[in-house]
Structure formats: structure tokens, C-alpha cells
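A.B. asks: The following block contains the structure, expressed as C-alpha cells.
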Amino acid sequence: MDPNTVSSFQVDCFLWHVRKRVADQELGDAPFLDRLRRDQKSLRGRGSTLGLDIETATRAGKQIVERILKEESDEALKMTMASVPASRYLTDMTLEEMSRDWSMLIPKQKVAGPLCIRMDQAIMDKNIILKANFSVIFDRLETLILLRAFTEEGAIVGEISPLPSLPGHTAEDVKNAVGVLIGGLEWNDNTVRVSETLQRFAWRSSNENGRPPLTPKQKREMAGTIRSEV
């Protein structure tokens, strides 16, 4: 087994333990707690795959971190923090487009993980573009603020938004939700394209026809769920 794989797992286990102690003292906010739960599941899976005991790995991770901290100067820590890139906020929509109220003649709604998908199934034979406002870090989508579907006339006919009760989502969550929304709109013979900005940072690529490169799994989910649920 690669020793770097083992040491990475050990450090991750110890850092999770530290974050758990922070949560136990009621110092973590909702996104912090959400990531804590997600990472716990991930560590259990990694431990099972690697055949490593989490408690033993946590102790070993503590020793690694303590050794690094002894060697770390305050100046080096400041330089490390300064070199971490900050999130960027990208906007496809204007403030008016984001805040505008809209209604649906035939409303449909689906919850996909931590995201809520809404669309008007009365819309047919329209050209539709999906626009989104979101944050980016390391040139990848970090957090979706809001996504809306617009007709050429500017009418809002669909939306994807984070659920306040389930904070925290991944780029994969967003891509899956976009796939469901596209499938629902295309079911009524609409032509849907995704903004170049969203394609670039969510899928790391773009197509001239505005369609993101959905995986076979996403295409199956679109076809299987949209008929009955959206």
C-alpha cells in the first residue's frame, strides 16, 4: 500500500476528530456540521477499503500533525494562509433576474439531495437558457446561489435553489440537478442550453449547442425520474 495513502488517511482522521470536538462545543455552523457528517461517511468507507482502524489512524494522524506544527513558524503559517485563493462570485443573472417573482401554471417540484428543482410543465416548444449565479474556487464551481431557466422572451420557467434545511452541496449535486431540470423541460419539446459560464466551471468544458456533457448515469436519471416526478 502506498505510504502516502496511509498518512493522508491518518491525517484526515485526526483533523475530523478536531472538527468533531469543535462541533461538540457548539462552535460549528450549519455548513460546518454538514461537511462533518459527509466526511464521517467518507472516512468510514476509506477505512474499510484500506483495511485500517479509524481510532488507530487518528492517533497516528495526531503525531504527524504535532510534528508538522513543531516545525512550523508563525511566518510560514501567514504565508500559507495568504497563498490560499479566495472564492470568486460569478453572475449570469442580474439582480433583477435573481429577485424577480415568478409563477407556474402547472407547477412541478423535485428535491434532489440538498437542492430543490422547480419548473412549469405548461411551457412547450420554447428556446430556454439556464443561467446561474455561483461561487468558484480553484476554477471549479463551489456553491450554487441560484439557477433559473429563462425563455427567449425573458420569462422564468424553472429554478434550482439550495435547500435551507440541507446546507452544503457539491458540484456533482448541481450537475445532477441541472440534468433533471433539462430532462423535464425537454420532455415538453423545449430546446434547452446552459450558459457558457456554468458549463465552464461545473463541467470544465462547453459545447457550442449549450448542452453540458452529461454522463450516461445522469441521462438515465433524467429519463427515469422526470416522467413521474418532475
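Cβ coordinates are placed from backbone N, Cα and C, and glycine is handled just like the others.
Quick paste of what Swiss-Prot says about this protein:
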type    : residues      : note
MUTAGEN : Lys20 to Ala  : No of ISGylation of band I form; when associated with K-41; K-217 and K-219
MUTAGEN : Arg38 to Ala  : Complete loss of inhibition of RIGI CARD ubiquitination; when associated with A-41
MUTAGEN : Glu97 to Ala  : Complete loss of inhibition of RIGI CARD ubiquitination; when associated with A-96
MUTAGEN : Lys110 to Ala : No of ISGylation of band II form; when associated with K-108 and K-126
MUTAGEN : Lys126 to Ala : No of ISGylation of band II form; when associated with K-108 and K-110
MUTAGEN : Lys217 to Ala : No of ISGylation of band I form; when associated with K-20; K-41 and K-219
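Any idea what these are sitting next to in the structure?
C.D. replies: For Lys20 (mutagenesis position), the Cβ neighbour count at a 10 Å cut-off comes to 14, with all displayed protein chains included. Classification of Lys20 (mutagenesis position) by DSSP places it within a helix.
Counting only same-chain residues six or more apart in sequence, the Cβ atoms lying under 8 angstroms from the Cβ of Arg38 (mutagenesis position) belong to Gly168.
Classification of Glu97 (mutagenesis position) by DSSP places it within a helix.
A 10 Å cutoff on Cβ-Cβ distances gives Lys110 (mutagenesis position) a total of 19 other Cβ atoms nearby, all chains included.
For Lys126 (mutagenesis position), the Cβ neighbour count at a 10 Å cut-off comes to 18, with all displayed protein chains included.
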A.B. asks: Listed mutagenesis positions are Lys20, Glu97, Lys110; which of them have CA atoms within 10 A of the CA of Lys126 (mutagenesis position)?
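C.D. replies: Qualifying among Lys20, Glu97, Lys110: none.
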A.B. asks: Would you kindly give the Cα-Cα distance separating Lys20 (mutagenesis position) and Lys110 (mutagenesis position), rounded to the nearest Å?
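C.D. replies: With distance taken Cα to Cα, Lys20 (mutagenesis position) is 32 Å from Lys110 (mutagenesis position).
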A.B. asks: Can you tell me how far the Cα of Lys20 (mutagenesis position) sits from the Cα of Glu97 (mutagenesis position), in Å?
C.D. replies: 40
A.B. asks: Give me the count of other Cβ atoms within 10 A of the Cβ belonging to Glu97 (mutagenesis position).
C.D. replies: 16
